[in-house]
Amino acid sequence: MSEVESREKEPDAGLSPDIVQATLPFLSSDDIKNLSQTNKYYNTLLDFDHSKILWHELFHKAFGTLKTNDEPFQGRNSAEFKTCTETILREAFPTLSWQEVYQLRAYDAKFYSWGYLKHGRLGYTASSNNELVATSLNGPSPRFKYGVNTPTEVPWFNSRTTSRTSNFTPSEDPLSAIKKDGDEIIAQVSSGGFSFQILTESGNLYSSGSTFSGGLKGPGPSGSQHDYNPFREMIHNMERSYPRITSRSNGSTVNTTGTFSGRRMSGSHPSTAYEPGNATTAQHITIDSGGAPAASPGGSHSGVPRTTMPSMGPHENIYSQIEMLERSANKAVPGNNHIRRMFARNSFPLYSGRDENLGSFNDIQFVAVSSGRSHFLAMDTDNNIYSWDSTESDQGVKIEFANLPSRATNPILKIASGWNFNCCYIYKVGLVAWKERDAIQKGESFAFAKYEIVPNTNDVNGDSRIVDFACLQDNCVFFINNNGDKLWKYHNGLNQIVDLNIVGKLCKINACFASLVLFTDTHCYTLKVTNGDVDKDSLTELDINENVISVASGDYHTVALTERGHLYSWGIESQDCGCLGLGPSEKIVNELHIGNWEGQRNIRVVKPTKIELPEDYICVSVTAGGWQTGALIIKKH
């Protein structure tokens, strides 16, 4: 066969280019790579060196946050679909290829944070981050600081991803090289009330600070229920296996797992430590007022020799195995103990109640994360979702929905977290919200959510098809549909229309504790919200002379991101925390005259004010929660 005849035959070796392009959004990057290696036809069609379509789709998958409500579904009123990040990067780097844009986002985007310092929530403390300068810290004295008032880079992995800047050797396959570096490439950052959640390109999930809950209950077990805790059970069983010593003088008991000022107790197993000649297990040992041991009433032996009593030094650490297991579940970023990796309970067979392979580990990979006030929700590569919602554990709980269709036919398309509840959009089911779940019992691998289905949100093609949704508190959900002419609110089992005097078709919404942001195809508006009730009189068009494409809100402050990669902030900076990122408090009030004191340490900035980044720096993603703000920032070369 001639070369010409061969080329003519090649299209018969696979699907047409249009069909392949249409299927790319439904394939993982590994699937696409494998498909490209199937034969010459697919290898040419999916050319990793020259295909714009391929790298554009790979960019969406890696950095588009398509599985959370950070980005809306593509609606009838949407133009060509673009994520916020790609809009900014195409504006800033119009001449780069999609492969170059992908590599720029992967290697040059660094995580910056600012705001309240308490509990290391920013990913660092005042003394642990070398990037901090004195003028960036708010506080009454050099030794006592409240917060960080300017965007500051967070200490992250210090390996070749820091210096590589997307330069590959001629022999390297760029996608494979990026995959190798995936553990250190930040794909998404989400902010809760007391921490940031950081998702890497490889699917690892991290959380900043010492607590994501702040000691507050999230949408976890109902009432006073508690999840099964294997660590607590192991400790209880270990301590029970040691005998207790009863004093004849006052009848008090002492657990022998404590430390004694004497010889280490004899025997290598707790059940034989006080048994002469391997007798049956001693349950109680009685000590008279002089300290001499005597047989416990009803005991099987007449006395315990004095040599079996501890007489010097503490016994061996009976908790060593538990401590080893806990250490395996607490992995920090190298060189930064203020950012820890987060795992699901299902990663550890220990939680199943089985004794075998206690140290084994199942590495679950996540593709999306969304944060609430004291909890967060993540989705894995198999379309399972996990909720970190308890003050008692740092491990996520797998969530299931009783009496709903299988994920195989009705997958979860997006996840979201409100102030005190979780929500997701399930194909042909609609919006599903819950603020409680069952407690996990021993041997169980998941918990059932106590959910509500938002009525009339299951349409997948028509006018009522959901385009975007936003979560407030107590299962209150705002949403918009394909028509784009109405804002809907679901609360207490009912859907209501919120009538507003706005211009344009609604295409995107954002909400937090006390605010609601509406995007139309021509304008951007803000509204105040109190206990789910919209203050219609507070409707305000954003006064920013740039096109705003993303907005994030904390408790009382808001940050906007424009298509040019600029940041603007306004609202209340509580307790001198620095969350607005506009500099020292005195400068905001006395020099720039853009804010006013409210009380002793609160500052209000009414008009959106530009956050000054270093020259040639742009922001590609912003998040906020509580009293802190975070952003992914790139230096333009």
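For all residues, glycine too, the Cβ spot is worked out from N, Cα and C.
The domain 'F-box' annotation in Swiss-Prot covers 14-63. Leu24 to Pro appears in Swiss-Prot as a published mutagenesis result, with the remark: In saf1-5; impairs the interaction with SKP1. Leu35 to Pro appears in Swiss-Prot as a mutagenesis experiment; the accompanying note says: In saf1-6; impairs the interaction with SKP1. Experimental mutagenesis is annotated in Swiss-Prot for Arg263 to Lys, with the remark: In saf1-4; impairs the protein stability; when associated with K-264. Quoted from Swiss-Prot for the published mutagenesis Arg264 to Lys: In saf1-4; impairs the protein stability; when associated with K-263. According to Swiss-Prot, the experimentally introduced change Gly372 to Val is described as follows: In saf1-1; impairs the protein stability. For the mutagenesis result Ser387 to Phe, the note given in Swiss-Prot is In saf1-2; impairs the protein stability. Under its mutagenesis entries, Swiss-Prot includes Leu580 to Ser with the note: In saf1-3; impairs the protein stability.
For Leu24 (mutagenesis position), the count of additional Cβ atoms within 10 Å of its Cβ stands at 19 [all protein chains shown]. For Leu35 (mutagenesis position), the nearest of the mutagenesis positions by C-alpha distance turns out to be Leu24; the candidates were Leu24, Gly372, Ser387, Leu580. When the mutagenesis positions Leu35, Leu580 are compared by the number of other C-beta atoms lying within 10 angstroms of their own C-beta, Leu35 comes out lowest. Proximity of Ser387 (mutagenesis position) to non-local residues of its own chain (separation of 6 or more, Cβ distance below 8 Å) is seen for Gly218, Pro219, Gly220, His375, Phe376, Leu377, Gly396, Val397, Ile399, Asn422, Arg437, given in sequence order.
Note: the Cα of Leu24 (mutagenesis position) and the Cα of Gly372 (mutagenesis position) are spaced 32 Å from each other.
Gly372 (mutagenesis position): 30 other CB atoms within 10 A of its CB, across all protein chains.
Taking the Cα atom of each, Gly372 (mutagenesis position) and Leu580 (mutagenesis position) are about 20 angstrom apart.
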